[in-house]
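Step one of this worksheet: look at the structure below.
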Amino acid sequence: MDKVGKMWNNFKYRCQNLFGHEGGSRSENVDMNSNRCLSVKEKNISIGDSTPQQQSSPLRENIALQLGLSPSKNSSRRNQNCATEIPQIVEISIEKDNDSCVTPGTRLARRDSYSRHAPWGGKKKHSCSTKTQSSLDADKKFGRTRSGLQRRERRYGVSSVHDMDSVSSRTVGSRSLRQRLQDTVGLCFPMRTYSKQSKPLFSNKRKIHLSELMLEKCPFPAGSDLAQKWHLIKQHTAPVSPHSTFFDTFDPSLVSTEDEEDRLRERRRLSIEEGVDPPPNAQIHTFEATAQVNPLYKLGPKLAPGMTEISGDSSAIPQANCDSEEDTTTLCLQSRRQKQRQISGDSHTHVSRQGAWKVHTQIDYIHCLVPDLLQITGNPCYWGVMDRYEAEALLEGKPEGTFLLRDSAQEDYLFSVSFRRYNRSLHARIEQWNHNFSFDAHDPCVFHSSTVTGLLEHYKDPSSCMFFEPLLTISLNRTFPFSLQYICRAVICRCTTYDGIDGLPLPSMLQDFLKEYHYKQKVRVRWLEREPVKAK
């Protein structure tokens, strides 16, 4: 214990020597043992070399009084080593940023009890500087006090600690619990505040009727969110027809690529639903159909069997080759269309069927022959009539991209391709709309060609083929030739039209044989009647 007491007294004396009293002669020299930490220039430097004016400064007296340290006589500091100076050097490097922005003239604040009674609390950096040692410690205390006062001034809006006491007593009582809680939490967890002006926006809610979205003019108040997005609403709800000027007046600079694709798909959908303009001097054929509306049926663009064809004033004759009940639900059964149907007063004979709804639709269309039937017949990848199972048997074990062209088993389509991709045999129908062939007639962004052979040539290039599209790089050649009758039909169809076949001096059976490879293009759809059927 005696040894510990001597060490403590020695340590206390060293700390007190840093704060010399006025008129005291402090001629403490650094011992030679401190050469391990100090440079050669710092060996002969004496801490007591400062002038009496510097020692008698009121700032130094104030520091000594606040720290509770009494002036002491000169005593040499011996047996110093590097270990005792490490905390001082680290402390200087940490608080260097705060010392750069400190200005003198600010009243010092008391240090807390922990740092005041700690053994290292009063130790100064006597070995790290020479002339600026005392000013460094004073500036450090100035920075701590000034930064604390600035934080209080920013928070309470006062300029001194004395004003802060009066302001705090006046404002704490008037501040609400939420404000005091927010001040306590601070900026770490900011609480969201809602202005009173935003409350009426949520209170004025009302239901929007579907009929309001179908109006030509905006029914919503100007400046509202719906009024600003009215052009987007009309883009998806307004019927687009060749006579519609909505998209013609729309600013194309405001439309992005995705919006442009959506706009094209919408126009294609309505074009499939309404039909296209017929070519001049084209013979118009008419379908009249009456069927039951079933909303579960998927509406498609093709004309299925089960419809009644009339020419001129002849009566309607139902077709007998109706495969199933679903074939009678054709494109004319598009009950989801929301625009008003044009009611015609003309009387048409039709076959009525019982059901929940009775729909009478008149569809005008034209017949067109396949334009490149001769090239298709001469193509070695074309196998003629073949179902999917025969095609899969031929493609089994073939490399990626092997394909063949065959007749489609569905009556609504002419041709299909069977190909190998992803180690399996896949099939894709060739669709047609507005005299263009593609693998998806509903999407105008998909590649399309005016001929079937042109479509096949495009997908032979792997760089032009998407991962979900057919890859047709290697053709699987057929092993048999077509008959002379097939080749003659292809040659005749290249030189005439569908309606021109009727003028050829041929028997009706041969005329039907020549018309086999043709497609129907819809040119106009008219909804004549739509009314509920009374249950018996």
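Note that Cβ sites are derived from N, Cα and C of the backbone, with glycine treated the same way.
Where a substitution is noted, the model still shows the residue that was there originally.
When pLDDT is averaged over the domain 'SH2' (381-476), the result is 94. Residues or ranges marked as domain 'SH2' by Swiss-Prot on the basis of sequence analysis: 381-476.
Looking at Swiss-Prot, you'll find the mutagenesis Arg406 to Lys noted as follows: Abrogates the ability to induce EGFR degradation. Non-local neighbourhood of Arg406 (mutagenesis position): Tyr382, Trp383, Gly384, Val385, Met386, Ala391, Phe415, Ser416, Val417, Ser418, each in the same chain, at least six residues away, with C-beta under 8 Å from its C-beta. Look at Arg406 (mutagenesis position): DSSP puts it in a strand.
According to Swiss-Prot, the domain 'SOCS box' annotation covers 471-520, on the basis of sequence analysis.
Leu484 (mutagenesis position) counts 8 other C-beta atoms within 10 Å of its own C-beta, drawing on all protein chains shown. DSSP classifies Leu484 (mutagenesis position) as helix under the three-state reduction. Under its mutagenesis entries, Swiss-Prot includes Leu484 to Pro with the note: Abrogates the interaction with ELOB and ELOC and the ability to suppress EGFR signaling; when associated with F-488.
Under the heading of mutagenesis, Swiss-Prot lists Cys488 to Phe and annotates it as follows: Abrogates the interaction with ELOB and ELOC and the ability to suppress EGFR signaling; when associated with P-484. Long-range Cβ proximity for Cys488 (mutagenesis position), meaning a same-chain Cβ under 8 A and a gap of 6 or more residues, is found for none.
According to DSSP, the domain 'SH2' (381-476) comprises 18 helix, 33 strand, 45 coil.
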